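Data first, discussion second: the structure below is written as C-alpha coordinates.
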Amino acid sequence: MAEAATEIPPTASNVTVFTFEEQATSSLALYGMSILCIIIGSIRSAQYIRTNIDKKRLIEGSITMREARKFPISASLVLFGLYLFFKPAAERFLWVARVFQILRVPEEYVQKINSTIISYTANTTTTGPSEPFLLRLASRIPQERVPEAIQNAATYAYTNLPTIQKAECMQLLTFLICFEGVNAFASLLKPFVTAFLKKMPLVPSFLRFNAPYLFSLKKGNKEMEEGDIEDAKKKETEYLFKIDFDRYDIIALLMCSPILISHLLKRHWITNNIIGVSFSILGIERLHLASFKAGSLLLVGLFFYDIFWVFGTDVMTSVAKGIDAPILLQFPQDIYRNGIMEASKHSMLGLGDIVIPGIFIALLRRFDYRVVQTTAESKAPQGSLKGRYYFVVTVVAYMAGLFITMAVMHHFKAAQPALLYLVPCCLFVPLLLAVIRGELSALWNYDESRHVDNEENRKKVDSGKKNN
(Lines of atoms letter the chains of each structure in order from A and count residues from 1; the text may use other names and numbers.)
(Lines give C-alpha, C1' and ligand atoms only; values in the text may rest on other atoms or scores of the structure.)
Protein backbone atom coordinates (compact mmCIF):
# COMPACT_ATOMS: atom_id res chain seq x y z
CA MET A 1 0.00 0.00 0.00
CA ALA A 2 1.38 3.42 -0.90
CA GLU A 3 1.30 5.72 2.10
CA ALA A 4 -0.06 9.25 1.99
CA ALA A 5 1.66 12.15 3.72
CA THR A 6 -0.09 14.14 6.37
CA GLU A 7 -1.37 17.38 4.95
CA ILE A 8 -3.74 20.30 5.36
CA PRO A 9 -5.20 22.54 2.67
CA PRO A 10 -2.67 25.10 1.42
CA THR A 11 -3.06 28.73 2.30
CA ALA A 12 -4.47 30.81 -0.52
CA SER A 13 -6.47 34.01 -0.87
CA ASN A 14 -9.67 32.15 -1.75
CA VAL A 15 -9.30 29.43 0.88
CA THR A 16 -11.14 29.59 4.19
CA VAL A 17 -8.88 30.39 7.13
CA PHE A 18 -9.58 28.06 10.03
CA THR A 19 -9.29 29.07 13.66
CA PHE A 20 -6.85 27.47 16.07
CA GLU A 21 -9.75 25.67 17.75
CA GLU A 22 -10.88 24.12 14.44
CA GLN A 23 -7.38 23.03 13.48
CA ALA A 24 -6.68 21.67 16.96
CA THR A 25 -9.92 19.66 16.96
CA SER A 26 -9.17 17.98 13.63
CA SER A 27 -5.56 17.27 14.58
CA LEU A 28 -6.50 15.84 17.99
CA ALA A 29 -9.10 13.59 16.35
CA LEU A 30 -6.51 12.20 13.93
CA TYR A 31 -4.03 11.96 16.79
CA GLY A 32 -6.44 9.93 18.92
CA MET A 33 -7.50 7.61 16.09
CA SER A 34 -3.91 6.79 15.14
CA ILE A 35 -2.87 6.00 18.72
CA LEU A 36 -6.01 3.91 19.25
CA CYS A 37 -5.19 1.91 16.11
CA ILE A 38 -1.64 1.21 17.28
CA ILE A 39 -2.61 0.16 20.81
CA ILE A 40 -5.48 -2.12 19.75
CA GLY A 41 -3.55 -3.52 16.78
CA SER A 42 -0.49 -4.30 18.91
CA ILE A 43 -2.54 -6.07 21.58
CA ARG A 44 -4.33 -8.12 18.93
CA SER A 45 -1.00 -8.88 17.22
CA ALA A 46 0.44 -10.48 20.36
CA GLN A 47 -2.71 -12.58 20.75
CA TYR A 48 -2.72 -13.55 17.07
CA ILE A 49 0.94 -14.62 16.99
CA ARG A 50 0.70 -16.50 20.28
CA THR A 51 -2.40 -18.38 19.02
CA ASN A 52 -0.57 -19.39 15.85
CA ILE A 53 2.44 -20.59 17.84
CA ASP A 54 0.29 -22.55 20.31
CA LYS A 55 -1.54 -24.25 17.44
CA LYS A 56 1.77 -24.89 15.64
CA ARG A 57 0.70 -22.87 12.63
CA LEU A 58 3.31 -21.05 10.60
CA ILE A 59 2.78 -17.31 10.27
CA GLU A 60 1.99 -16.12 6.75
CA GLY A 61 2.84 -12.71 5.35
CA SER A 62 5.92 -12.14 7.49
CA ILE A 63 8.44 -9.41 6.76
CA THR A 64 11.90 -10.91 7.14
CA MET A 65 15.26 -9.26 6.45
CA ARG A 66 14.89 -10.19 2.80
CA GLU A 67 11.50 -8.50 2.43
CA ALA A 68 12.63 -5.51 4.50
CA ARG A 69 15.49 -4.84 2.06
CA LYS A 70 13.16 -4.89 -0.95
CA PHE A 71 10.17 -3.12 0.58
CA PRO A 72 11.22 0.54 0.00
CA ILE A 73 12.12 -0.26 -3.62
CA SER A 74 8.90 -2.14 -4.37
CA ALA A 75 6.85 0.54 -2.58
CA SER A 76 8.57 3.21 -4.67
CA LEU A 77 7.78 1.37 -7.90
CA VAL A 78 4.13 1.00 -6.94
CA LEU A 79 3.89 4.63 -5.85
CA PHE A 80 5.54 5.93 -9.00
CA GLY A 81 3.37 3.67 -11.17
CA LEU A 82 0.26 5.14 -9.56
CA TYR A 83 1.67 8.62 -10.07
CA LEU A 84 2.14 8.02 -13.80
CA PHE A 85 -1.33 6.50 -13.96
CA PHE A 86 -2.93 9.67 -12.56
CA LYS A 87 -0.92 12.08 -14.69
CA PRO A 88 -2.38 13.22 -18.06
CA ALA A 89 -0.59 11.69 -21.04
CA ALA A 90 1.18 14.88 -22.11
CA GLU A 91 2.47 15.64 -18.58
CA ARG A 92 3.50 12.02 -18.16
CA PHE A 93 5.75 12.02 -21.23
CA LEU A 94 7.17 15.47 -20.53
CA TRP A 95 8.05 14.33 -17.02
CA VAL A 96 9.96 11.36 -18.47
CA ALA A 97 11.81 13.68 -20.85
CA ARG A 98 12.85 15.94 -17.95
CA VAL A 99 14.15 12.92 -16.07
CA PHE A 100 16.27 11.97 -19.08
CA GLN A 101 17.72 15.47 -19.12
CA ILE A 102 18.57 15.27 -15.41
CA LEU A 103 20.28 11.93 -16.06
CA ARG A 104 22.34 13.64 -18.80
CA VAL A 105 21.00 11.50 -21.61
CA PRO A 106 22.55 12.73 -24.91
CA GLU A 107 20.63 15.66 -26.38
CA GLU A 108 19.90 13.86 -29.65
CA TYR A 109 17.93 11.18 -27.77
CA VAL A 110 16.07 13.81 -25.76
CA GLN A 111 15.09 15.55 -29.01
CA LYS A 112 13.75 12.28 -30.38
CA ILE A 113 11.73 11.80 -27.21
CA ASN A 114 10.33 15.34 -27.47
CA SER A 115 9.36 14.86 -31.12
CA THR A 116 7.62 11.61 -30.21
CA ILE A 117 5.74 13.37 -27.41
CA ILE A 118 4.59 16.15 -29.72
CA SER A 119 3.52 13.61 -32.33
CA TYR A 120 1.50 11.39 -30.00
CA THR A 121 -0.05 14.07 -27.79
CA ALA A 122 -0.81 16.63 -30.47
CA ASN A 123 -4.59 16.37 -30.07
CA THR A 124 -4.75 16.15 -26.27
CA THR A 125 -5.17 19.92 -25.91
CA THR A 126 -8.22 20.16 -28.19
CA THR A 127 -11.67 20.68 -26.76
CA GLY A 128 -13.07 17.58 -28.45
CA PRO A 129 -12.54 14.00 -27.30
CA SER A 130 -8.98 12.87 -27.90
CA GLU A 131 -8.19 9.72 -29.82
CA PRO A 132 -6.96 6.93 -27.52
CA PHE A 133 -3.18 6.75 -27.33
CA LEU A 134 -3.01 3.04 -28.22
CA LEU A 135 -5.13 3.65 -31.32
CA ARG A 136 -2.84 6.48 -32.42
CA LEU A 137 0.15 4.26 -31.76
CA ALA A 138 -1.36 1.41 -33.79
CA SER A 139 -2.13 3.75 -36.69
CA ARG A 140 1.59 4.37 -37.13
CA ILE A 141 2.34 0.71 -37.72
CA PRO A 142 2.47 -0.07 -41.47
CA GLN A 143 -0.71 -2.00 -42.28
CA GLU A 144 1.10 -4.45 -44.58
CA ARG A 145 3.07 -5.76 -41.57
CA VAL A 146 -0.06 -6.66 -39.60
CA PRO A 147 -1.93 -9.87 -40.57
CA GLU A 148 -5.47 -9.28 -41.78
CA ALA A 149 -6.96 -11.48 -39.03
CA ILE A 150 -5.36 -9.32 -36.33
CA GLN A 151 -6.59 -6.15 -38.04
CA ASN A 152 -10.15 -7.51 -38.18
CA ALA A 153 -10.03 -8.63 -34.53
CA ALA A 154 -8.68 -5.26 -33.40
CA THR A 155 -11.34 -3.39 -35.38
CA TYR A 156 -14.12 -5.54 -33.93
CA ALA A 157 -12.81 -5.10 -30.38
CA TYR A 158 -12.52 -1.33 -30.76
CA THR A 159 -16.02 -0.88 -32.21
CA ASN A 160 -17.93 -3.37 -30.03
CA LEU A 161 -16.19 -3.69 -26.66
CA PRO A 162 -16.69 -0.99 -24.02
CA THR A 163 -13.79 1.41 -23.64
CA ILE A 164 -11.94 1.09 -20.35
CA GLN A 165 -10.62 4.49 -19.36
CA LYS A 166 -8.80 5.76 -16.29
CA ALA A 167 -12.12 6.50 -14.57
CA GLU A 168 -13.26 2.88 -14.80
CA CYS A 169 -9.91 1.62 -13.46
CA MET A 170 -10.19 4.10 -10.60
CA GLN A 171 -13.69 2.89 -9.75
CA LEU A 172 -12.50 -0.72 -9.68
CA LEU A 173 -9.50 0.17 -7.48
CA THR A 174 -11.74 2.12 -5.10
CA PHE A 175 -14.21 -0.76 -4.84
CA LEU A 176 -11.47 -3.30 -4.09
CA ILE A 177 -9.90 -1.09 -1.41
CA CYS A 178 -13.29 -0.36 0.19
CA PHE A 179 -14.29 -4.04 0.10
CA GLU A 180 -11.06 -5.09 1.81
CA GLY A 181 -11.54 -2.35 4.40
CA VAL A 182 -15.10 -3.43 5.15
CA ASN A 183 -13.88 -7.03 5.34
CA ALA A 184 -11.34 -5.87 7.95
CA PHE A 185 -14.13 -4.14 9.90
CA ALA A 186 -16.17 -7.36 9.75
CA SER A 187 -13.20 -9.25 11.22
CA LEU A 188 -13.08 -6.80 14.14
CA LEU A 189 -16.85 -7.07 14.59
CA LYS A 190 -16.93 -10.88 14.44
CA PRO A 191 -16.35 -11.55 18.20
CA PHE A 192 -19.41 -9.45 19.02
CA VAL A 193 -21.47 -11.21 16.35
CA THR A 194 -20.36 -14.57 17.75
CA ALA A 195 -21.28 -13.61 21.31
CA PHE A 196 -24.68 -12.34 20.21
CA LEU A 197 -25.60 -15.41 18.16
CA LYS A 198 -24.31 -17.85 20.78
CA LYS A 199 -25.89 -16.30 23.87
CA MET A 200 -29.00 -14.39 22.83
CA PRO A 201 -32.34 -16.23 23.00
CA LEU A 202 -34.68 -16.70 20.03
CA VAL A 203 -31.73 -17.10 17.63
CA PRO A 204 -32.42 -19.93 15.12
CA SER A 205 -30.44 -23.08 15.81
CA PHE A 206 -28.74 -23.10 12.41
CA LEU A 207 -27.22 -19.69 13.23
CA ARG A 208 -25.84 -20.94 16.53
CA PHE A 209 -23.76 -23.50 14.63
CA ASN A 210 -20.72 -21.76 13.14
CA ALA A 211 -19.99 -23.91 10.09
CA PRO A 212 -16.44 -23.53 8.71
CA TYR A 213 -15.68 -23.33 4.98
CA LEU A 214 -12.53 -23.71 2.89
CA PHE A 215 -12.20 -22.27 -0.60
CA SER A 216 -8.99 -23.30 -2.34
CA LEU A 217 -7.23 -23.97 -5.60
CA LYS A 218 -4.71 -26.81 -5.48
CA LYS A 219 -2.03 -27.75 -8.03
CA GLY A 220 -0.34 -31.12 -8.35
CA ASN A 221 3.46 -31.33 -8.50
CA LYS A 222 3.31 -34.39 -10.74
CA GLU A 223 0.97 -35.91 -13.28
CA MET A 224 -2.10 -37.62 -11.80
CA GLU A 225 -5.25 -39.30 -12.98
CA GLU A 226 -8.46 -37.33 -12.78
CA GLY A 227 -9.73 -37.28 -9.19
CA ASP A 228 -6.42 -38.38 -7.60
CA ILE A 229 -5.33 -34.91 -6.53
CA GLU A 230 -7.90 -34.81 -3.73
CA ASP A 231 -6.29 -37.77 -1.93
CA ALA A 232 -2.68 -36.99 -2.94
CA LYS A 233 0.03 -36.59 -0.31
CA LYS A 234 0.81 -33.11 0.92
CA LYS A 235 4.27 -33.04 -0.67
CA GLU A 236 2.74 -33.94 -4.04
CA THR A 237 0.51 -30.86 -4.12
CA GLU A 238 0.60 -27.18 -3.32
CA TYR A 239 -2.08 -24.55 -2.81
CA LEU A 240 -2.20 -21.75 -5.34
CA PHE A 241 -5.00 -20.10 -3.41
CA LYS A 242 -6.58 -20.86 -0.05
CA ILE A 243 -9.03 -18.97 2.12
CA ASP A 244 -10.86 -20.33 5.12
CA PHE A 245 -13.84 -18.63 6.70
CA ASP A 246 -16.95 -19.53 8.63
CA ARG A 247 -20.63 -18.67 8.81
CA TYR A 248 -20.08 -15.86 11.29
CA ASP A 249 -17.57 -14.22 8.93
CA ILE A 250 -20.28 -14.09 6.27
CA ILE A 251 -22.87 -12.71 8.70
CA ALA A 252 -20.46 -10.04 9.96
CA LEU A 253 -19.59 -9.05 6.38
CA LEU A 254 -23.28 -8.77 5.47
CA MET A 255 -23.87 -6.60 8.54
CA CYS A 256 -21.02 -4.30 7.46
CA SER A 257 -22.04 -4.12 3.79
CA PRO A 258 -24.13 -0.92 4.27
CA ILE A 259 -20.88 0.88 5.12
CA LEU A 260 -19.39 -0.27 1.81
CA ILE A 261 -22.44 0.85 -0.17
CA SER A 262 -22.66 4.17 1.67
CA HIS A 263 -19.01 5.01 1.12
CA LEU A 264 -19.08 4.10 -2.57
CA LEU A 265 -22.10 6.37 -3.05
CA LYS A 266 -21.27 9.33 -0.79
CA ARG A 267 -17.56 9.18 0.13
CA HIS A 268 -18.31 10.56 3.61
CA TRP A 269 -15.45 11.07 6.06
CA ILE A 270 -17.13 8.94 8.76
CA THR A 271 -17.34 5.83 6.56
CA ASN A 272 -13.83 6.61 5.31
CA ASN A 273 -12.53 6.54 8.89
CA ILE A 274 -14.41 3.36 9.79
CA ILE A 275 -12.72 1.62 6.87
CA GLY A 276 -9.34 3.28 7.48
CA VAL A 277 -9.25 2.47 11.20
CA SER A 278 -10.24 -1.14 10.47
CA PHE A 279 -7.50 -1.38 7.84
CA SER A 280 -4.93 -0.02 10.29
CA ILE A 281 -5.85 -2.27 13.21
CA LEU A 282 -5.98 -5.44 11.12
CA GLY A 283 -2.81 -4.45 9.25
CA ILE A 284 -0.89 -4.02 12.50
CA GLU A 285 -2.28 -7.33 13.75
CA ARG A 286 -1.59 -9.43 10.64
CA LEU A 287 1.54 -7.82 9.11
CA HIS A 288 4.19 -9.70 11.01
CA LEU A 289 7.74 -8.44 11.52
CA ALA A 290 9.93 -11.51 11.92
CA SER A 291 12.70 -9.85 13.95
CA PHE A 292 13.83 -6.59 15.51
CA LYS A 293 16.59 -6.33 12.91
CA ALA A 294 14.08 -6.64 10.07
CA GLY A 295 11.89 -4.00 11.71
CA SER A 296 14.82 -1.62 12.12
CA LEU A 297 15.88 -2.06 8.50
CA LEU A 298 12.30 -1.51 7.32
CA LEU A 299 11.94 1.71 9.31
CA VAL A 300 15.28 3.10 8.11
CA GLY A 301 14.47 2.27 4.48
CA LEU A 302 11.03 3.87 4.64
CA PHE A 303 12.51 6.87 6.47
CA PHE A 304 14.47 7.79 3.33
CA TYR A 305 11.61 6.67 1.08
CA ASP A 306 9.20 9.08 2.77
CA ILE A 307 11.62 12.01 2.71
CA PHE A 308 12.42 11.57 -0.98
CA TRP A 309 8.85 11.17 -2.25
CA VAL A 310 7.41 14.02 -0.14
CA PHE A 311 10.24 16.59 -0.09
CA GLY A 312 11.97 15.65 -3.33
CA THR A 313 8.91 15.33 -5.59
CA ASP A 314 5.16 15.90 -5.72
CA VAL A 315 4.58 12.17 -6.20
CA MET A 316 3.27 11.33 -2.72
CA THR A 317 0.80 14.19 -2.48
CA SER A 318 -0.39 13.67 -6.08
CA VAL A 319 -1.16 10.01 -5.43
CA ALA A 320 -2.84 10.79 -2.10
CA LYS A 321 -5.13 13.29 -3.79
CA GLY A 322 -5.64 11.16 -6.89
CA ILE A 323 -6.89 8.00 -5.19
CA ASP A 324 -10.45 8.60 -4.03
CA ALA A 325 -10.32 5.67 -1.61
CA PRO A 326 -9.93 5.23 2.17
CA ILE A 327 -6.12 5.09 2.24
CA LEU A 328 -5.96 7.84 4.86
CA LEU A 329 -7.83 9.08 7.91
CA GLN A 330 -9.77 12.33 7.61
CA PHE A 331 -11.36 14.78 10.00
CA PRO A 332 -13.06 18.01 8.90
CA GLN A 333 -11.72 21.36 10.04
CA ASP A 334 -15.05 23.03 9.24
CA ILE A 335 -17.11 20.70 11.44
CA TYR A 336 -18.16 23.57 13.76
CA ARG A 337 -19.31 25.68 10.82
CA ASN A 338 -21.03 23.13 8.60
CA GLY A 339 -21.86 20.24 10.92
CA ILE A 340 -20.95 16.56 10.80
CA MET A 341 -22.77 15.73 7.59
CA GLU A 342 -21.84 18.76 5.45
CA ALA A 343 -18.23 19.39 6.55
CA SER A 344 -15.80 18.92 3.66
CA LYS A 345 -12.44 20.60 4.43
CA HIS A 346 -10.33 17.84 5.92
CA SER A 347 -7.03 17.31 7.66
CA MET A 348 -5.53 13.98 6.66
CA LEU A 349 -3.16 11.34 8.01
CA GLY A 350 -1.95 8.51 5.79
CA LEU A 351 -2.51 4.93 6.91
CA GLY A 352 1.15 4.19 6.22
CA ASP A 353 2.10 6.63 8.97
CA ILE A 354 0.09 4.44 11.36
CA VAL A 355 0.68 0.90 10.11
CA ILE A 356 4.44 1.08 9.49
CA PRO A 357 5.36 2.29 13.00
CA GLY A 358 2.49 0.18 14.32
CA ILE A 359 3.88 -3.17 13.20
CA PHE A 360 7.21 -2.25 14.79
CA ILE A 361 5.52 -1.30 18.06
CA ALA A 362 3.53 -4.55 17.90
CA LEU A 363 6.85 -6.42 17.71
CA LEU A 364 7.93 -4.67 20.91
CA ARG A 365 4.66 -5.71 22.55
CA ARG A 366 5.49 -9.34 21.72
CA PHE A 367 9.03 -8.80 23.03
CA ASP A 368 7.61 -7.49 26.32
CA TYR A 369 5.39 -10.54 26.70
CA ARG A 370 8.12 -12.94 25.54
CA VAL A 371 5.91 -14.51 22.90
CA VAL A 372 9.09 -16.20 21.64
CA GLN A 373 11.45 -17.10 24.48
CA THR A 374 15.16 -17.82 24.48
CA THR A 375 16.43 -21.07 25.99
CA ALA A 376 17.43 -19.30 29.21
CA GLU A 377 14.02 -17.62 29.52
CA SER A 378 12.13 -20.88 28.97
CA LYS A 379 14.14 -22.56 31.77
CA ALA A 380 13.76 -19.69 34.24
CA PRO A 381 11.43 -20.26 37.23
CA GLN A 382 7.89 -18.92 36.98
CA GLY A 383 7.77 -15.22 37.91
CA SER A 384 11.55 -14.78 38.08
CA LEU A 385 11.86 -12.82 34.82
CA LYS A 386 11.74 -9.05 35.21
CA GLY A 387 8.96 -7.17 33.47
CA ARG A 388 9.45 -5.18 30.31
CA TYR A 389 7.70 -2.02 29.16
CA TYR A 390 9.19 -1.28 25.72
CA PHE A 391 5.70 -1.20 24.21
CA VAL A 392 4.40 1.53 26.52
CA VAL A 393 7.54 3.65 26.17
CA THR A 394 7.53 3.39 22.37
CA VAL A 395 3.83 4.27 22.18
CA VAL A 396 4.66 7.44 24.11
CA ALA A 397 7.57 8.06 21.71
CA TYR A 398 5.19 7.63 18.75
CA MET A 399 2.81 10.12 20.35
CA ALA A 400 5.66 12.62 20.66
CA GLY A 401 6.77 12.06 17.06
CA LEU A 402 3.24 12.47 15.72
CA PHE A 403 2.78 15.64 17.77
CA ILE A 404 5.97 17.07 16.26
CA THR A 405 4.76 16.10 12.77
CA MET A 406 1.46 17.92 13.22
CA ALA A 407 3.11 20.95 14.80
CA VAL A 408 5.54 21.29 11.88
CA MET A 409 2.70 20.70 9.42
CA HIS A 410 0.60 23.52 10.87
CA HIS A 411 3.60 25.84 11.12
CA PHE A 412 4.67 25.45 7.48
CA LYS A 413 1.15 24.69 6.17
CA ALA A 414 2.53 22.04 3.84
CA ALA A 415 2.63 18.26 3.50
CA GLN A 416 5.15 16.60 5.81
CA PRO A 417 6.87 13.18 5.58
CA ALA A 418 5.60 11.88 8.91
CA LEU A 419 8.16 9.07 9.05
CA LEU A 420 10.89 11.73 9.18
CA TYR A 421 9.79 12.37 12.77
CA LEU A 422 8.22 9.02 13.70
CA VAL A 423 11.11 6.70 12.77
CA PRO A 424 13.76 8.29 15.05
CA CYS A 425 11.29 8.34 17.95
CA CYS A 426 10.12 4.75 17.48
CA LEU A 427 13.58 3.31 16.79
CA PHE A 428 16.01 5.15 19.06
CA VAL A 429 13.83 5.32 22.18
CA PRO A 430 13.53 1.51 22.65
CA LEU A 431 17.23 1.10 21.83
CA LEU A 432 18.12 3.70 24.47
CA LEU A 433 15.85 1.97 26.99
CA ALA A 434 17.51 -1.38 26.18
CA VAL A 435 20.95 0.12 26.83
CA ILE A 436 19.79 1.51 30.19
CA ARG A 437 18.26 -1.83 31.22
CA GLY A 438 21.17 -3.92 29.92
CA GLU A 439 18.93 -5.72 27.40
CA LEU A 440 20.38 -4.38 24.15
CA SER A 441 21.55 -7.81 22.99
CA ALA A 442 18.21 -9.44 23.84
CA LEU A 443 16.26 -6.74 21.99
CA TRP A 444 18.54 -6.57 18.96
CA ASN A 445 18.56 -10.36 18.53
CA TYR A 446 14.85 -10.90 19.20
CA ASP A 447 13.72 -13.16 16.35
CA GLU A 448 10.48 -14.96 15.49
CA SER A 449 11.73 -16.31 12.15
CA ARG A 450 11.38 -19.95 13.17
CA HIS A 451 7.60 -19.48 13.15
CA VAL A 452 7.50 -17.89 9.69
CA ASP A 453 5.87 -19.76 6.81
CA ASN A 454 8.76 -20.81 4.56
CA GLU A 455 10.03 -24.04 3.03
CA GLU A 456 12.49 -24.85 5.81
CA ASN A 457 9.96 -24.33 8.60
CA ARG A 458 7.27 -26.27 6.75
CA LYS A 459 9.56 -29.29 6.61
CA LYS A 460 10.21 -29.04 10.36
CA VAL A 461 6.49 -28.84 11.12
CA ASP A 462 5.72 -31.80 8.86
CA SER A 463 8.46 -33.92 10.44
CA GLY A 464 7.20 -32.99 13.91
CA LYS A 465 3.68 -34.10 13.01
CA LYS A 466 5.00 -37.42 11.70
CA ASN A 467 6.93 -38.05 14.93
CA ASN A 468 3.80 -37.38 16.96
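We number each residue from 1, going along the chain as drawn.
Glycine is treated like the rest: Cβ placed from N, Cα and C.
According to Swiss-Prot, the protein has these features:
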| type | residues | note |
| --- | --- | --- |
| ACT_SITE | Asp306 | active site |
| ACT_SITE | Asp353 | active site |
| MUTAGEN | Gly350 to Ala | Slight reduction in progeny number |
| MUTAGEN | Gly350 to Lys | Embryonic or larval lethality. The few surviving adults are uncoordinated and have severely reduced fertility |
| MUTAGEN | Pro417 to Ala | Slight reduction in progeny number |
| MUTAGEN | Pro417 to Leu | Embryonic or larval lethality. The few surviving adults are uncoordinated and have severely reduced fertility |
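Note: the CA-CA distance between Gly350 (mutagenesis position) and Pro417 (mutagenesis position) rounds to 10 Å. Cβ neighbour count for Asp353 (active site): 29 (other Cβ atoms within 10 Å of its Cβ, all protein chains included).
A straight line from the CA of Pro417 (mutagenesis position) to the CA of Asp306 (active site) spans 5 Å.
In this view, Asp306 (active site) is surrounded by 27 other Cβ atoms within 10 Å of its Cβ, with every protein chain counted. Asp306 (active site) sits 10 Å from Asp353 (active site), taking the Cα positions as reference.
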